[in-house]
Amino acid sequence: MTIIRKKHPLIKIINHSFIDLPAPSNISSWWNFGSLLGLCLAIQILTGLFLAMHYTSDTATAFSSVTHICRDVNYGWLIRYMHANGASMFFICLFLHVGRGVYYGSYNMIETWNMGVILLFAVMATAFMGYVLPWGQMSFWGATVITNLLSAIPYIGTTLVEWIWGGFSVDKATLTRFFAFHFILPFIITALVLVHLLFLHETGSNNPTGLNSDADKIPFHPYYTIKDLLGVLVLLMAFMILTLFFPDILGDPDNYTPANPLNTPPHIKPEWYFLFAYAILRSIPNKLGGVLALILSILILALMPLLHTSKQRALTFRPITQTMYWILVADLLVLTWIGGQPVEYPFIIIGQTASITYFAIIMILMPIAGMIENNILDLD
C-alpha cells in the first residue's frame, strides 16, 4: 500500500515542502529563522483575530476599547501584549533572516530574494498601520508624520495625502481604513510567503559554504523539523519572558495618553524596529530627498544581486567583505540609536555620517572588496 502523503493531491504538496524536501546537510541555525517567521506570523494572525473581536475602529472609542481588552476581557492583557511584543519578535527574526541572506549570498536566488523584499515592505506597512490602531498620542502623531511624507511627491503629493487620510487630517476615516488594511494584509502576507517558499523550492536552499550541495542532501524531516523545534522553544521562551515580565519595555509611554491633535509630543518616534529607517529619513534636510533615502534604505536590498562582484557566493571565506559586513551591522545599530534621539547636535551629524556609511558600504565598499578578493584569488 502506497503512503498517503506521497499520493494524496493536497498532502503531497505538504510532503514535498516539509517532509521529503531534500535539504543541504550542513545548514546552520541561521537557517532556522524561516520557520520562526512562520510561527511569528501565525501568532500575530491568531492574537490579532481575538483582538479584532473586541476592538472598535472609531476615534471616540478606539483607546477605550484597547483599555477594555486589557481590563475586562479574559486574558485580554495577555493577548494584547502577545500581539504588541509578537511584532517585535517578528522584526528581530526578520532582520536576522535578511542579515543571514546578505552574509551567505542568498540574494543570488533572485526570485526568492525579491519576493522577500516585497514581504519586508508588506510587513513594515502592516506594523505601521497596527501601531496607529490603539489611538494613543504616538499612534496619532506617528500616523500624521509618516503619511505626511507622501506630500513630498511632486504635483500629486497633497492630493494623495488627503486621499489616504479620507479628509484634511488624520481622523475617523483614517483609523477605520487603517484597521481594514491591518486586518487584510497579514493574509496577503501569508499568500506571499507561500510564493516565497515556492521560489525557494525551485532552486533549493543555500548553505554556509555557498557551494552547490546537490551531491549531499538529507530529508527535511526528521533532521530539520527537530532542529527547527529547538529554535521554536528558544523563541517562545524569549517571547514569553518579554511578554510576561517586561511587556512595555519596547513600547512608548506616550501611547498610554489618548490621541490629542492639539498637543504634540516632545519627541515623535516610531517603534524601535523602524528607527534605523527613521534616522536615515531625518538625516537629509530636504523632504523629498529624505523620503527617497527612506525607501532606498530598504529597496537597496533588491539591488544586492547586481552589486555582487565576488567569484564566491558567501562571505565565509572572504575576510575583507566580512569586515565590511560587520561594520554595516554596527552602523545599523548606531542608526537605530540615533532614530530615538532628538534632532540636535551631536545627533544630527552622527545620523548623517551613519546614513552615508550605510549606503557607501553596500553600494561602493562591499563590491570593491569583492573585486580585491577576486584579485587575491587570482594571485595564487
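Including glycine, each Cβ sits where the backbone N, Cα and C put it.
Nothing has been swapped: the model has the original residues at all the noted spots.
Of all Cβ atoms in the shown protein chains, 21 besides its own fall within 10 Å of the Cβ of HIS83 (heme b b562 binding site). Residues or ranges marked as heme b b562 binding site in Swiss-Prot: HIS83, HIS182.
Around HIS97 (heme b b566 binding site), the same-chain residues six or more apart in sequence whose CB sits under 8 Å from its CB are PHE33, GLY34, LEU37, listed in sequence order. Taken from Swiss-Prot, the feature heme b b566 binding site covers HIS97, HIS196.
The ubiquinone binding site annotation in Swiss-Prot covers HIS201 and is backed by similarity to another entry. Long-range neighbours of HIS201 (ubiquinone binding site) (same chain, six or more residues apart, CB within less than 8 Å of its CB): HIS16, SER17, LEU21.
The annotation that Swiss-Prot gives for the naturally occurring variant VAL102 to Ile reads: In strain: Isolate 2. The secondary structure of VAL102 (variant position), as reduced to three states from DSSP, is helical.
One natural variant named in Swiss-Prot is VAL117 to Ile, and its note says In strain: Isolate 2. Of all Cβ atoms in the shown protein chains, 18 besides its own fall within 10 Å of the Cβ of VAL117 (variant position).
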Which of the recorded positions HIS83, VAL117, HIS182 has its Cα closest in space to the Cα of HIS196 (heme b b566 binding site)?
VAL117
Relative to the Cβ position of VAL102 (variant position), how many further Cβ atoms are located within 10 Å?
18
Quick one: pull the CA-CA distance for HIS182 (heme b b562 binding site) versus VAL102 (variant position), whole Å only.
29
